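> Next up is a structure, given as C-alpha cells.
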Amino acid sequence: MQAKVPETCLLTVRVLRASGLPSKDLVTSSDCYVTLNLPTASSHTLQTRTVKNSRNPVWNQNFHFRIHRQLKNVMELKVFDHDLVTRDDPVLSVLFDVGTLQIGTQRQSFSLGTQEKGCLEVEFRLQTLTDCEEQLISNGIVVARELSCLHVELKRTGDPKRSERKVQLVVAGACEGPQDASAGTGSFHFHYPACWEQELNVHLQDDPHEQLKVPLRTLPSSQLVRLVFPTSQEPLMRLELKKEEGPKELAVRLGCGPCPEEQAFLSKRKQVVAAALKKALQLDQDLHEDEIPVIAVMATGGGIRAMTSLYGQLAGLQELGLLDCISYITGASGSTWALANLYEDPEWSQKDLAGPTEVLKTQVTKSKLGALAPSQLWRYRQELAERARLGHPTCFTNLWALINEALLHDKPHEHKLSDQREALSRGQNPLPIYCALNSKEQGLSTFDFGEWCEFSPYEVGFPKYGAFISSELFGSEFFMGRLVKQLPESRICFLEGIWSNLFAASLQDSLYWSSEPSQFWDRWAQDQANLDKEQVPHLKIAEPPTMAGRIAELFTDLLTKRPLAHATHNFTRGLHFHKDYFQNSHFSAWKASKLDRLPNQLTPTEPHLCLLDVGYLINTSCPPLLQPTRDVDLILSLDYNLYGAFQQLQLLSRFCQEQGIPFPSISPSPEEQRQPQECHLFCDPAQPEAPAVLHFPLVNDSFQDYSAPGVPRTSEEKAAGEVNLSSSDSPYHYTKVTYSQEDVDKLLRLTHYNICNNQDRLREAMHQAVQRRRKRKQFRPE
C-alpha cells in the first residue's frame, strides 16, 4: 500500500496526578516524576518535573506528539522515585495503545496493579491535523514513512588555531547518530523522519553550554541556509545547511510473497521439473503447468557430517534422475557449506558430482593446523581491519568465518551470494535458501525471542515482517526502508560464518586461552571430550583470564567485546508497525515470542541484527518451505542428527501446530523410535494444504548387509558396512573438523545408498505430489 493518508493527529498528553503511591524512601515519601516514551512520534523520552516528598503528587503538565493513526502507537508511561545516591526506583510502568483513543478528550487512570491502591491519572486529547498528510508505504505489517536528509558543511572562520576546538553535531532520532569534528572542517549528512519535530544541535565539546539549535521544520527545502557558530562570542565556523527530501523509492521490499526474480526462476524451473518427472515416473503425457508439484530438499545442520552427507544424498538423487525434480534446496549450519561450494559452478547439478566429491574429501581429511598459522592469523587481521574501515561492525563471528574458510578451503574464495544467480539463470538448478535465526544480544534466549531469516541468491529477509533486500545489499546501512550507505557485498564465507556459528562457541573459548595452534586444538578436543551427546549450547560462555592467549591478543583492538552473534546493520531499522500488524496472517504465522505484542521492542527498533545458527533453536531449514506463497507439495527431509532420528522434526511439527502452520503430525511408532528406518513418510490427508514429508534420518540399517541396493556384502566387505553413528565417540560428532579417509568414504557411501535404496518410495511420494496437484486442479473454480 502506498498513499497519502490524511490521518495525522496532534496528541496532547496531560500528566495530571498520582495518588496513593508507595514510599520507596526509608524516612520520607517518594520524590516522583513521570516519563513518557512514544517511539513512533519522537526519539526523546520526555519527563515531568519532580514533586518532592509526596504520595499524592500533582504535575498537571502537557506534552505534545504528532502521530499517524495508521501506525501502532504504543506509549510507555513510567513513574520513578528520584534518588540522589542510588538509581531511581521504578514505581509504575504501563503501556497504553494510543489507537484506542477517539478524537476528543479522554481521561485514563492507571493502577499500580499490586496490592497497593495507588494510581496515575492522565488526560489524552486527540485532534486531527487537516493540513498535514504523509505518504506511507506498507505491507500491512511494517510501515515505511517519509524521510528527510540534512546536509551540513562546516567552514572555518577566523584564527586557524581556534578552529582546532572540537564540536559535536546531533539530530536526535537520525540514522547517523552524533557526529564529532574539528570546528570548521567536515561534511555531514543526517537522515531523519520528515514528520518529526527535529532539530540540529551543535555544541562545543569543551563547553557544552555553548550551543546552536536549529529547528529543521523551519528550514526551506532544497535551499542553502548559512549560520555562524558560536553566536555569543567570535565565530569559529560557518555552517551551511541544506534540507532535502529523502528517496521516495524503498530499497527494502515490503511484501510477503516471492520476489519477481524468484517467480521468474520458478517459471523456468517448472519446465525442467516437468520433463524430469515425466521421465522418472514414466508418465504417458506431459504435465500441464498447474499439475507440476513443488518438491524441495530440506537439509539440517551438523558440521562436517552434514556437509559430507548432503554430497552423498545429492549424488544419489542425481543417479536416480530425481535431482531435476527439485525446485528448492534449503540448508542450515553445516549443510550450507555444501551448497555454497556446489553453487560456485553454475551447472553443478547437470554434471557428475564425482569431481566436487573428490574436492570435498581432500578438504575434510586435511590437517587443520594451518588455519592458525602466523601468516593466516595476520591475513585474518588485515581483512577484519579492512572490513571495519569500510563500516562493517566487528564481531567474533567474522573471525570464525575466516577460520572456517581456511578449514574448508585451501585459499580464500571470492564468491558472493549474489553470484549464485548465474546458477539459476535458466532454471538449471534448484533455488538454494540458507537459514539463520535473529535474536537479541542481551537478556533473552533464542527460545524467548527467535526470528527466522532466509538468504537466497536473490534476497535476504524476514518472512515475519515481509521485509526483504537484494542479497548484494546485505550488510549495508538502511533506515526507514531506504539505503543510506552501501557497503561492498561480503564474500560468502562471512555468511557461512553466520549460518554455522553454533561451532564458534567452543572455538572462541579455545582461541582465548591458547598461545599457539597446537594448544588451541588440544583445548578444542578437551572441550568436546566432555560432551556425551549433542545438545543446544547456551550463548553465554565463560570469560577468559585477564591475560588472554597470544592468538587472541592479535585481535583485541578489533574484537574488544566477545559477542558470539553476528552483528550486522539492520535493514529493517526505522520501520514502524501498522496498527493491525498483529492480526496480519503472515505475521501471526511466525509470531512465537513474548515480545511480539510489544512493537517498541521488536527488531525494527534495533540498530543491528543478532544473527545465529538455527541450531540454537531447532536444527532445521524448513521454515522457508512453509511459506504459503511457495506452495510446497513434498519435502525430502535430510536429517543429520546423531541422537534422535525424529527429535528435530517433531519440534518443528509442534512449532507449526502452535502457530497454525499446515504441517503433518510427526508421530513415529515406538518401534520406529527404537529402530528408525532409512525412510519414513509423514502426511495428513485431513490437511490437504500441508506438505508431505519424506524423512531420511542418518541411520545405518540395511547398508550393514548390502554394499548397493540388492547386492549383499561378502564377508570381506562387512567392515565397510560398520558406520559408528550412535556412540559418544562417533568420528562424525559435529565438533570434529577432520575425518579419516575411511570415515569420509563410509559416510558418503552410506548416505548415497540410503537414497538409492529407497528409490521406489521417492518415486511414489513424487507421484502422490502430482496427484495432489491434479486433485486441487479439479476443485479449483473456473
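Backbone N, Cα and C define each Cβ position, glycine as well.
Just the original residues are modelled here, none of the noted substitutions.
While the structure shown retains the original residue, Swiss-Prot records the mutagenesis experiment LYS24 to Asn with this note: Impairs calcium-dependent binding to phospholipids; when associated with N-49 and N-52. The Ca(2+) 2 binding site feature in Swiss-Prot is assigned to ASP25, ASP81, ASP83, ASP89; the stated evidence is sequence analysis. Annotated Ca(2+) 1 binding site per Swiss-Prot: ASP25, ASP31, ASP81, ASP83, in sequence order. Under the heading of mutagenesis, Swiss-Prot lists HIS44 to Asn and annotates it as follows: Significantly decreases calcium-dependent binding to phospholipids; when associated with N-82. Looking at Swiss-Prot, you'll find the mutagenesis ARG49 to Asn noted as follows: Impairs calcium-dependent binding to phospholipids; when associated with N-24 and N-52. Under the heading of mutagenesis, Swiss-Prot lists LYS52 to Asn and annotates it as follows: Impairs calcium-dependent binding to phospholipids; when associated with N-24 and N-49. Among the sequence features in Swiss-Prot, the mutagenesis site LYS78 to Asn is noted as follows: Significantly decreases calcium-dependent binding to phospholipids. Listed in Swiss-Prot as a mutagenesis experiment, HIS82 to Asn is described as follows: Significantly decreases calcium-dependent binding to phospholipids; when associated with N-44. The annotation domain 'PLA2c' is assigned in Swiss-Prot to 245-782. Here Swiss-Prot flags ASP613 as active site, proton acceptor, drawing on similarity to another entry.
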> Long-range neighbours only, meaning 6 or more apart in sequence with Cβ under 8 Å: which ones does LYS24 (mutagenesis position) have?
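Set apart from LYS24 (mutagenesis position) by at least 6 residues yet with Cβ under 8 Å, we have SER30, ASP81, ASP83, ASP89, VAL91.
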> Taking the domain 'PLA2c' (245-782) alone, what is its mean pLDDT?
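Mean model confidence (pLDDT) across the domain 'PLA2c' (245-782) is 88.
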> Can you tell which of the recorded positions ASP31, HIS44, LYS52 lies nearest to HIS82 (mutagenesis position) in space, using Cα positions?
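Of the recorded positions ASP31, HIS44, LYS52, ASP31 has its Cα closest to that of HIS82 (mutagenesis position).
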> State the three-class DSSP label for HIS82 (mutagenesis position), counting H, G and I as helix, E and B as strand, and everything else as coil.
coil
> Can you figure out which of ASP31, HIS44, LYS78, ASP613 (the recorded positions) comes closest in space to LYS52 (mutagenesis position), comparing Cα atoms?
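Looking at Cα distances from LYS52 (mutagenesis position), the smallest one goes to ASP31.
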> Here's one to test understanding: among the recorded positions HIS44, ARG49, LYS78, ASP613, whose C-alpha is closest in space to the C-alpha of ASP31 (Ca(2+) 1 binding site)?
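Considering only the listed recorded positions, the nearest one is ARG49.
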> DSSP on LYS52 (mutagenesis position), three-state: which is it?
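It is coil.
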> Given the mutagenesis positions HIS44, ARG49, LYS78, which lie close to ASP613 (active site, proton acceptor), meaning Cα to Cα within 10 A?
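Qualifying among HIS44, ARG49, LYS78: none.
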> Between the recorded positions ASP31, ASP89, ASP613, whose Cβ has more other Cβ atoms within 10 Å than any of the rest?
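That would be ASP613, with the most Cβ atoms nearby.
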> Please compare the mutagenesis positions HIS44, ARG49, LYS78 by how many other CB atoms fall within 10 Å of each one's CB, and tell me which has the fewest.
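Ranked by other Cβ atoms within 10 Å, the mutagenesis positions HIS44, ARG49, LYS78 bottom out at ARG49.
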> With every protein chain in view, how many other Cβ atoms are within 10 Å of the Cβ of ASP81 (Ca(2+) 2 binding site)?
19
> So which of the mutagenesis positions is most packed in, judged by how many other Cβ atoms lie within 10 Å of its Cβ, out of LYS52, HIS82?
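The residue with the densest Cβ neighbourhood is HIS82.
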> Using C-alpha atoms only, work out the spacing between LYS78 (mutagenesis position) and HIS44 (mutagenesis position) and round it to an integer in Å.
14
